[in-house]
Amino acid sequence: MSLKGKFFAFLPNPNTSSNKFFKSILEKKGATIVSSIQNCLQSSRKEVVILIEDSFVDSDMHLTQKDIFQREAGLNDVDEFLGKIEQSGIQCVKTSCITKWVQNDKFAFQKDDLIKFQPSIIVISDNADDGQSSTDKESEISTDVESERNDDSNNKDMIQASKPLKRLLQGDKGRASLVTDKTKYKNNELIIGALKRLTKKYEIEGEKFRARSYRLAKQSMENCDFNVRSGEEAHTKLRNIGPSIAKKIQVILDTGVLPGLNDSVGLEDKLKYFKNCYGIGSEIAKRWNLLNFESFCVAAKKDPEEFVSDWTILFGWSYYDDWLCKMSRNECFTHLKKVQKALRGIDPECQVELQGSYNRGYSKCGDIDLLFFKPFCNDTTELAKIMETLCIKLYKDGYIHCFLQLTPNLEKLFLKRIVERFRTAKIVGYGERKRWYSSEIIKKFFMGVKLSPRELEELKEMKNDEGTLLIEEEEEEETKLKPIDQYMSLNAKDGNYCRRLDFFCCKWDELGAGRIHYTGSKEYNRWIRILAAQKGFKLTQHGLFRNNILLESFNERRIFELLNLKYAEPEHRNIEWEKKTA
């Protein structure tokens, strides 16, 4: 297939990694890439084809999220621009059409492939994915999913296209419904369900800032102690509900629908399958989806360079199911005790403690975060060597099953396992890589670990999880490794799951600031750092500073005092922290 004499333009953002990848494909076929939006509209460019990112096109081939499209494309008026596109007769198709052209070795598209610029109406699903917590009004990003046009005639169309509101509130049998019989405020639960979906949608698509806006709005709704009756009421009475989100809330309450929410459900599922694998981020997942890869098996055959570049994906694939299973607090504590026992034999003075969601009182944890420190030791290189020695011992003892970051010493110990995974995956080309370790000295260690059968039996005999302060709402069942990908599976068949374990370290003098940082949550850390900045301070994991002068780093409570804050226990740094500090 030759594309010589063909012109293509990428919108709204030609500089994303996936678009750069597609640009290189087209250029190799002889195509010319139009870099300027204005060039698209010149009479001499009538033959240009505009390629629009799939995330801006719904299942009915309508352009959606025009406000976001306008911002990312750097346009002053998106409607005026689209009008000129239509007048000039320029054809617009989805970026994923490139995959079809390459596979068929033919440049051709049908009328059904052309993008329309009128919005479509989509019903809110009654199946809400779980999201998390909250944002400041002033930092809210416009996150409109629906069309800018919300007149009465459009609302009538939306009502006709929707399921009955009662149906939305009841939910499907076997699925988590938006509202339960115990719910006091039904409007709120309906809104929360939609915000969860929006949060998850943008998380999966790698849109961190938009996801954060919805998380924070969702948290405000969860903390709300009255039944929200309008978007305006939510905007004026609740934090983190800006005009954009208030507008959506009003549409939800009026009609039970939110245009654009479900148009990418299929895409979300495909991206989620890849993103749930350790080592795979949004960009890789999007690229593989655009190339029509539906399994790791296909990706390994057609894009082996990605696995060679980041070999940890092989272990994310191998332990896919295990690493999606959460563990009890008792199991976290059992892992801590095992590490502490081994550590005493290496350096009795060095100490280690649990951080993360365990420290915040969660009943279930996705992984284990351990913080290492040593009284009066401010040499993190010394701590790094202690952790490396500990890792070597625990690997030889059979506790560590895989490393996800290497030093030269760990590479010598573990390289055979990496090679074995490449061979099992039938990936070639790894022999050309000369070095597998990331650095001579690393101060963070990531790994997969397993308890012994005896420890697992002892764990089963424990009755209650001590220290549980927060029981999360049930999430939907996570994805499972597809049958075509099972040949790489090292997942447990006896219930003894491989667990993700992370080692961190901090200087003795920075212990207080380090504990704040590694306890989390991410939203709490962001909030307290913004608050510190507003008061003229700078807070990091290394301490509290003013004018680059360290004020406090060791005493955690003193840091709160200097910020004029009441000390927040770790369990108060979860989703309810904002309500307590408002």
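A Cβ is built for glycine as well, from the same backbone N, Cα and C atoms used for every other residue.
Keep in mind that this structure shows the original residues, not the substituted ones.
Straight from Swiss-Prot, the features:
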type: MUTAGEN; residues: Lys247 to Arg; note: Weakened DNA-binding
type: MUTAGEN; residues: Lys248 to Arg; note: Weakened DNA-binding
type: MUTAGEN; residues: Asp367 to Glu; note: Loss of nucleotidyl transfer
type: BINDING; residues: Asp367, Asp369, Asp502; note: Mg(2+) binding site
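In this structure, the mutagenesis positions under consideration are Lys247, Lys248, and the one with the smallest number of other Cβ atoms within 10 Å of its Cβ is Lys247. Take the mean position of the Cβ atoms of Asp367, Asp369, Asp502, the recorded Mg(2+) site; other residues of that chain with a Cβ within 8 Å of it are Gln355, Gly356, Ile368, Leu370, Phe446, Arg500, Leu501. The CA atom of Lys247 (mutagenesis position) is located 37 Å away from the CA atom of Asp367 (mutagenesis position). The secondary structure of Lys247 (mutagenesis position), as reduced to three states from DSSP, is helical. Between the alpha carbons (Cα) of Asp502 (Mg(2+) binding site) and Asp367 (mutagenesis position) lies a span of roughly 8 Å. Of all Cβ atoms in the protein chains displayed, 18 besides its own lie within 10 Å of the Cβ of Asp367 (mutagenesis position). Of the recorded residues, Asp369 (Mg(2+) binding site) and Lys248 (mutagenesis position) place their C-alpha atoms 37 Å from one another.
Taking the C-alpha positions, the distance from Lys248 (mutagenesis position) to Asp367 (mutagenesis position) comes to 35 Å.
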